[in-house]
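Sequence annotations record features per position, and here Swiss-Prot assigns substrate binding site to ARG38, 59-62, 83-85, ARG91, 125-130 based on experimental evidence. While the structure shown retains the original residue, Swiss-Prot records the mutagenesis experiment ARG52 to Ala with this note: 15.7% of wild-type activity. In Swiss-Prot, the entry for mutagenesis ILE56 to Pro states: 28.8% of wild-type activity. The structure shown retains the original residue. In Swiss-Prot, a mutagenesis experiment is listed as GLU82 to Ala, annotated with the note 12.5% of wild-type activity. Mutagenesis annotation in Swiss-Prot: ARG91 to Ala, described as 19.9% of wild-type activity; the structure shown retains the original residue. For the mutagenesis experiment MET111 to Pro, the note given by Swiss-Prot reads: 5.2% of wild-type activity. Among the mutagenesis results in Swiss-Prot, HIS126 to Ala has the note: 4.5% of wild-type activity. The residue drawn here is the original one. The active site, proton acceptor annotation in Swiss-Prot covers HIS126 and rests on a curator's inference. Quoted from Swiss-Prot, the note on the mutagenesis of ASP156 to Ala is: 17.6 of wild-type activity. Among the features that Swiss-Prot reports, active site, proton donor is placed at ASP156. Where Swiss-Prot documents ASP190 to Ala as a mutagenesis experiment, the accompanying text is: 3.3% of wild-type activity. Among the sequence features in Swiss-Prot, the mutagenesis site GLU241 to Ala is noted as follows: 2.1% of wild-type activity. Among the mutagenesis experiments that Swiss-Prot reports, CYS297 to Ala is described with the note: 6.2% of wild-type activity. Swiss-Prot lists HIS312 to Ala among its mutagenesis entries, and the accompanying note reads: 10.1% of wild-type activity.
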Amino acid sequence: MAGPLSGLRVVELAGIGPGPHAAMILGDLGADVVRIDRPSSVDGISRDAMLRNRRIVTADLKSDQGLELALKLIAKADVLIEGYRPGVTERLGLGPEECAKVNDRLIYARMTGWGQTGPRSQQAGHDINYISLNGILHAIGRGDERPVPPLNLVGDFGGGSMFLLVGILAALWERQSSGKGQVVDAAMVDGSSVLIQMMWAMRATGMWTDTRGANMLDGGAPYYDTYECADGRYVAVGAIEPQFYAAMLAGLGLDAAELPPQNDRARWPELRALLTEAFASHDRDHWGAVFANSDACVTPVLAFGEVHNEPHIIERNTFYEANGGWQPMPAPRFSRTASSQPRPPAATIDIEAVLTDWDG
């Protein structure tokens, strides 16, 4: 694969969620990713688009032969990604110490929800659980309603795979000077906590409260929210700065002199009611056209099925069509070492073929 990580060798122990997502991004950026799957888990691989840009092999890691083959592969790798509960790879004979014996330059990347240590480290959980303990889930939703799960973007991917990737790349950079590998302990509860650092800082200065839906960036401010249009669809409004707010009012045909002051919190309900009435007067596409070339920070809220028709998305080739559906292209983009369009998930190959290739 073309890309800035061309030549990097990655072994991925089969898992779900953020580990495979991190491996996918490494593959998108040119790394040679080999996924070791269980022999009984290969059904449905062609339907999992997250397994793009991989070579897939199978091995029974509980057998002596499977363990031996896996260690041979790891001995030639730069990075190992695993997402099991703490202690599982050690019991398999593939823990950090065992792998370091065959490859002391290996970056051993561990992805868990709770981390390798702590009282919850052996406890099951999902994205919603990890972000429930660090304040994030409590902060998302309307003030008069229960907290709303933000899909599984914040814990699994924002706080999980993204920070796993940061750890891998940082450890690879450090290896250039030390010549040694190390363990990367990436926990979703830790990474997602860093994502919300801005809110902690605002809270420390009195600019954020624990009351959900009452703050500037959580839908509390009427100029940072979504509004329903005449056709039942929605627009997103992010008109925070005065000049953007003024542009929004101009597009709506409203006079600031006749409205409550933008940042008078006591009159936010009144301002919200006026904006709600204005946006409800026309359909979403009308407002999309009105604000298409303005700095009002007003955009249509598109469903998945509409995204690939958005002119900006089309112009940037943000998505490509594959197997009857749409998939995102690799990101970010590089001026000299551009990534190519991803390969679809491949059929399994013999692990010996990869070993021979990596011997070259």
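Cβ atoms are placed via backbone N, Cα and C, with glycine included.
At each noted position, the model has the original residue.
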Cα separation, LYS62 (substrate binding site) to ARG91 (mutagenesis position) (Å, whole number): 9
Out of ARG38, ILE128, ASP156, GLU241, the recorded positions in the record, which is closest to ILE56 (mutagenesis position) when you go by Cα distance? ARG38
GLU82 (mutagenesis position) to ARG38 (substrate binding site) - Cα separation in whole Å: 14
Looking at the binding-site residues listed here (ARG38, LYS62, TYR84, ILE128, TYR130), whose Cα lies nearest to that of HIS312 (mutagenesis position)? ILE128
Those recorded positions, out of ARG52, ASP60, TYR84, ILE128, CYS297, that come within 10 angstroms of MET111 (mutagenesis position) at the Cα: TYR84
By a 10 A CB contact count over all chains shown, which of the recorded positions listed here is most packed: ASP60, ASP190, GLU241? ASP190
For ILE128 (substrate binding site) and ASP156 (mutagenesis position), the CA-to-CA distance in whole Å is 9
Cβ neighbour count within 10 Å of ARG91 (mutagenesis position): 10
Packing count at ILE56 (mutagenesis position) (other Cβ atoms within 10 Å of its Cβ): 22
Please state whether DSSP places MET111 (mutagenesis position) in a helix, a strand or coil. strand
Roughly how many Å separate the Cα of TYR130 (substrate binding site) from that of GLU241 (mutagenesis position), to the nearest whole number? 33
Checking the binding-site residues TYR84, TYR130 for other Cβ atoms within 10 Å of each Cβ, the smallest tally belongs to TYR84
